Amino acid sequence: MGRKRLITDSYPVVKRREGPAGHSKGELAPELGEEPQPRDEEEAELELLRQFDLAWQYGPCTGITRLQRWCRAKQMGLEPPPEVWQVLKTHPGDPRFQCSLWHLYPL
């Protein structure tokens, strides 16, 4: 009986070259629960508004502005975050802040 064949007998071994710094892999993924920090205050405010858009406990957000949705949730006693109202009042004419995450999608 012959010797047991290995997979490397059929396929050549290919060694990969490492990158210029000696590392062949990229950055490690962030730890669970660790969220990337926003670049600046405006980006942090937009992220707060995106999270408000994704929170369904305040009702649907299609077809109305974020301020209208916030006021409707307040009237219904759903206690929307006051930080959202403050951000919306500081940027009254900016559609990036006033329109919801879904405003570009047709109904």
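For all residues, glycine too, the Cβ spot is worked out from N, Cα and C.
In the three-state DSSP scheme, Lys4 (mutagenesis position) is classed as coil. In this view, Lys4 (mutagenesis position) is surrounded by 6 other Cβ atoms within 10 Å of its Cβ, with every protein chain counted. Under mutagenesis, Swiss-Prot gives Lys4 to Gln with this note: No effect on PCNA binding, nor on degradation after UV irradiation; when associated with Y-10. No effect on PCNA binding, but normal degradation after UV irradiation; when associated with Y-10 and A-15.
Recorded in Swiss-Prot as a mutagenesis result, Lys4 to Ala carries the remark: No effect on PCNA binding.
Quoted from Swiss-Prot for the published mutagenesis Thr8 to Ala: Strongly increased stability following UV irradiation; when associated with A-9. Its own atom aside, the Cβ of Thr8 (mutagenesis position) has 8 Cβ atoms within 10 angstroms in the protein chains shown.
Recorded in Swiss-Prot as a mutagenesis result, Lys15 to Arg carries the remark: No effect on ubiquitination. Loss of ubiquitination; when associated with R-4, R-25, R-74 and R-89. DSSP assigns Lys15 (mutagenesis position) to coil, not to a helix or a strand. Under 8 Å, Cβ to Cβ, and six or more positions away along its own chain, Lys15 (mutagenesis position) finds no residue.
Summarising the environment of Arg16 (mutagenesis position), the number of other Cβ atoms within 10 Å of its Cβ, over all protein chains shown, is 6. The note that Swiss-Prot attaches to the published mutagenesis Arg16 to Ala is: Increased stability following UV irradiation and no trough during S phase; when associated with A-15 and A-17.
The Cβ of Lys74 (mutagenesis position) has 14 neighbouring Cβ atoms from other residues within 10 Å, across all protein chains displayed. One mutagenesis experiment catalogued in Swiss-Prot, Lys74 to Arg, is accompanied by this note: No effect on ubiquitination. Loss of ubiquitination; when associated with R-4, R-15, R-25 and R-89.
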Between Thr8 (mutagenesis position) and Arg16 (mutagenesis position), what C-alpha distance do you get in Å?
16
Distance from Lys4 (mutagenesis position) back to Arg16 (mutagenesis position), taken between C-alpha atoms, in Å:
27
